[in-house]
Amino acid sequence: MGPLHQFLLLLITALSQALNTTVLQGMAGQSLRVSCTYDALKHWGRRKAWCRQLGEEGPCQRVVSTHGVWLLAFLKKRNGSTVIADDTLAGTVTITLKNLQAGDAGLYQCQSLRGREAEVLQKVLVEVLEDPLDDQDAGDLWVPEESSSFEGAQVEHSTSRNQETSFPPTSILLLLACVLLSKFLAASILWAVARGRQKPGTPVVRGLDCGQDAGHQLQILTGPGGT
């Protein structure tokens with residue numbers, strides 16, 4: 001790694017500290033995983049999105065967003081090589097950038113959507129490294145994180161591992177609870193309707209049976225007296 005590259009890396013780290021931005025680095029051709037945490041209660045019922053900021057003051061162009069039905073936010077949504085999934089109970093939205101290319105480098109945002117408004121959860125600066133075989137240089141990338149001058153910056157390095165995880169268990173439990181609750185309510189309604197249809201006929205049958213029994217008993221009691 002040349003001195004110019006190291007200087008640029010230090011400059012980017014200092015800039016990210018000033019902008020409260022997380023720096024993530026990944027190798028070209030491999031995958032990079034981004035996790036944005038948020039307040040689960042504050043952002044309850046809101047969709048999440050991953051967008052790319054165009055320029056320093058430009059708009060943020062949306063890349064991918066979570067499922068339109070909030071209860072299904074744990075399902076993975078894909079747009080090209082970018083995948084997003086949201087664990088709404090844990091308060092973590094995960095974005096996976098597959099097959100990183102040099103053009104994927106840039107400034108991104110994790111957003112919480114509320115109608116037409118978008119609240120920034122986290123800013124992420126993605127760096128794509130061109131030489132995945134140079135382990136010596138890759139190890140040197142951790143120097144800015146250990147430096148006391150840039151203590152507040154967050155720099156991470158990603159390798160090509162199968163980082164796709166299964167569906168978040170908390171969201172699955174929530175979905176199963178809703179399904180079971182809906183089935184219970186449906187069964188209760190059917191039982192109430194069936195019982196309501198039986199009620200009108202029941203007293204009539206019982207009344208006729210009681211009347212016949214009473215008449216039969218009356219004939220038996222008055223029979224000996226009349227003869």
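Easy rule for this one: first residue shown is 1, then count along the chain.
Backbone N, Cα and C atoms are what each Cβ position is placed from, and that goes for glycine too.
Mean pLDDT across the domain 'Ig-like V-type' (29-112) comes to 93 in this model. Per Swiss-Prot, the feature domain 'Ig-like V-type' maps to 29-112.
A mutagenesis experiment is reported in Swiss-Prot for this position, ARG47 to His, and the note states: Decreases myeloid cell immune response. Reduces expression levels. Note on ARG47 (mutagenesis position): other Cβ atoms within 10 Å of its Cβ, all shown chains, come to 20.
Cβ neighbours of THR66 (mutagenesis position) (same chain, under 8 Å, six or more residues apart in sequence): ARG47, LYS48, ALA49, ALA73, LYS77, ILE84, ALA85, ASP86, VAL93. For the mutagenesis experiment THR66 to Met, the note given by Swiss-Prot reads: Macrophages exhibit increased apoptosis, reduced proliferation, and reduced phagocytosis. Macrophages also exhibit increased inflammatory cytokine secretion. Microglia demonstrate reduced immune activity. Also decreases cerebral blood flow and reduces cerebral glucose metabolism.
Taking the Cβ of HIS67 (1,2-diacyl-sn-glycero-3-phospho-L-serine binding site) as centre and 10 Å as the limit, one finds 17 other Cβ atoms among all the protein chains shown. Annotation source Swiss-Prot lists 1,2-diacyl-sn-glycero-3-phospho-L-serine binding site at HIS67, THR88, citing similarity to another entry.
The annotation that Swiss-Prot gives for the naturally occurring variant ARG78 to Trp reads: In strain: FVB/N. Applying an 8 A CB threshold to same-chain residues 6+ apart, the list for ARG78 (variant position) reads VAL64, ILE84.
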